[in-house]
Amino acid sequence: MAHIGNGNGNGNGFANGNGNGNGAAGLCLHPDPLNWRAAADALTGSHLDEVRRMAAEFRKPVVRLEGASLSISQVAAVAAGREVKVELSEEARGRVKASSDWVMDSMGKGTDSYGVTTGFGATSHRRTKEGGALQKELIRFLNAGIFGAGPEDGQTLPPTTTRAAMLVRVNTLLQGYSGIRFEILEAISSLLNHNVTPILPLRGTISSSGDLVPLSYIAGVLIGRPNSKSIGPDGTYVDATEAFRLAGISGGFFELQPKEGLAMVNGTAVGSGLASMVLFEANIIAVLAEVISAIFCEVMQGKPEFTDHLTHKLKHHPGQIEAAAIMEHILAGSSYMKMAAKIHEQDPLQKPKQDRYALRTSPQWLGPLIEVIRTSTKSIEREINSVNDNPLIDVSRNKAIHGGNFQGTPIGVSMDNTRLVLAAIGKLMFAQISELVNDFYNNGLPSNLSGGRNPSLDYGFKGAEIAMASYCSELQFLANPVTNHVQSAEQHNQDVNSLGLISARKTAEAVEILKLMSSTFLVALCQAVDLRHLEENLKAAVKNTVSQVAKRVLTMGVNGELHPSRFCEKDLIKVIDREYVFAYADDPCSATYPLMQKLRGVLVEHALVNGDKEKEMGTSIFQKITAFEEELKATLPKEVEGVRVAFDNGTNVIPNRISECRSYPLYKFVREELGAGYLTGEKVVSPGEEFNKVFVAMNQWKLIDPLLECLSDWNGAPLPIC
């Protein structure tokens, strides 16, 4: 009976009920012969739960290969060189041996099979009985890559990509349809487990008859080609002999049997391996984009109404519904949202009714992107668990089947689509940070998020915004498709080809750029959080100071009688509540700044309604203005500086609201674990130094835990519609 599914929802499987491991007929008899149901079932549940599973799998110490259950997170873990051991299922040994034996038997019987007795591609009309020599020549002529003088020339694939390719190729060959010895697969696994990585060329594959050229260099190490090189555990280049010694492979180099060279090179493993790594990161970045959009709402004092479930339920798209629900969860109970609600109650008719698109439509923007990432992820997981060489050996029917599973179109299409997604996420981040640094839009934060005392000598995130524009422009360029640039190749035999690896490489570039953007934006959001904290303390100090000065100066007349100006205090406090503190904080008593102008305006307005009392020195409010302002000038700058000093020392009276928010784990990670601090022009440290800390942490997978911690108590459903 056929095995349906693999735990990843890929719907891959193989039958093993016939003794030789190849129950091909059974593949067509199960209840989902077209695999559509399996593909649909793979998308059940939330995207966040899927990312949680990926993160858990990524940390497991062992990856056990049996041919049909490999996940992109396992590929990413092995590729990253983590302490992960690769094991091969002993159950696969029998079916792998059966297909290998079939090739040798058919060769002995004189059966004519492509790549076993024939030439390759457009020259398959040629025939030979020297099956081993044919495989050796295959590897030789495919070693057509260019490496330059060394790694500094940038013409080699990253070792992580090669490790991913090795893992995927072993997995696909374990299904027993390829005619290769189990011992060769064990040797590749030994190279992986001992961190010995063949050097592959960066370019030279069209991912049509598989990734022929790069995969031939893995085969070159296994057969001991003199031009083959590997990177040892210590990072040095070694030849094939030393590679075998370091990997503990005994018995010497392999003498290829018929079909074995073709089995190694005629597959999509390099493209699908890199695609797996790319999608592992893309899935995490998608969740990050949802969470930081919610943090953006917090620091912008946005209106959380945009996450209301009814809005998104009526749109029907699951990605949008989930994105909104995640943001709703972050914002529900947020201390920032409670404060923002009070602010919005002040003069509501004088403020915009709704937020700009970068905030208000972020679920609608991100939702379809998440759906595409999920679809691409499942497509690649099907690919890395597929049999993708040619011909396929069907032992049960005693035949070699000539087809084209080596065509890497699922990779090219998935990577083109993923790159569009990454560009769109980057565009949203750029729109959000552009609002955040602009004091015309950011609801009272200082221009450029400048954190210092003197805005004329502190330009904050101005350089960062320029860098973000650069990143975003390059990212949008990379969004252009690769797969429409096909060239007919190999004497017009490979006249359509997927360009899967090229597309995956471009998508890997896009991931790196989006991580640069994410790192920059995350530090900017933390800066905004701290500025809101400073703002709240400054405003409290200003209100207290103005109130105290008003009581001292405006309450009593010269002879101790109650003065009409005592009624001004309430309106003076309203001015402070309505005025952005950073509009005057660098010089709070400046006559050119709005605070002093509007405080004076309050006194003038009260004086104008004071009537005949203004004619008397003892009851004139006008006569109090100078005394009030002089007292304020003597007191307020000291109080403002005191708040600044307390902020620098971490001793402010009002604590930082972020500690009461579900977004706190990300803030804490940046500020405390990474030590990326509050930026000001008064410090020597540059913005890029702090951005780099976050970028390095992302590359080291350290952001995953604090990101998921922000959503640890989400139950996977939107809040009820009440």
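The backbone N, Cα and C atoms fix where each Cβ goes, and this holds for glycine too.
Just the original residues are modelled here, none of the noted substitutions.
Positions annotated as active site, proton donor/acceptor by Swiss-Prot: Y114. Within the same chain, the residues at least 6 positions away from Y114 (active site, proton donor/acceptor) whose Cβ sits under 8 Å from its Cβ are S124, N390, P391, A400, H402, listed in sequence order.
Quoted from Swiss-Prot for the published mutagenesis F141 to H: Increased activity toward L-tyrosine (L-Tyr) but reduced ability to use L-phenylalanine (L-Phe) as substrate. Classification of F141 (mutagenesis position) by DSSP places it within a helix.
A mutagenesis experiment is reported in Swiss-Prot for this position, S208 to A, and the note states: Higher binding affinity for L-phenylalanine (L-Phe) and decrease catalytic efficiency. S208 (mutagenesis position) has a Cβ environment of 26 other Cβ atoms inside 10 Å. Following the DSSP three-state reduction, the secondary structure of S208 (mutagenesis position) is coil.
Long-range Cβ neighbours of I218 (mutagenesis position) (same chain, at least 6 residues apart, Cβ-Cβ under 8 Å): T162, A165, M166, R169, I188, P198, L200, M264. I218 to P appears in Swiss-Prot as a mutagenesis experiment; the accompanying note says: Higher binding affinity for L-phenylalanine (L-Phe) and decrease catalytic efficiency.
Among the features that Swiss-Prot reports, (E)-cinnamate binding site is placed at N266, Q354, R360, N390, K462, E490, N493, with the record citing similarity to another entry.
For the published mutagenesis E490 to N, Swiss-Prot gives the following note: Higher binding affinity for L-phenylalanine (L-Phe) and decrease catalytic efficiency.
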Among N266, Q354, N390 [binding-site residues], residue with fewest other Cβ within 10 Å: Q354
Alpha-carbon spacing, K462 ((E)-cinnamate binding site) to S208 (mutagenesis position), which is rounded to whole Å: 46
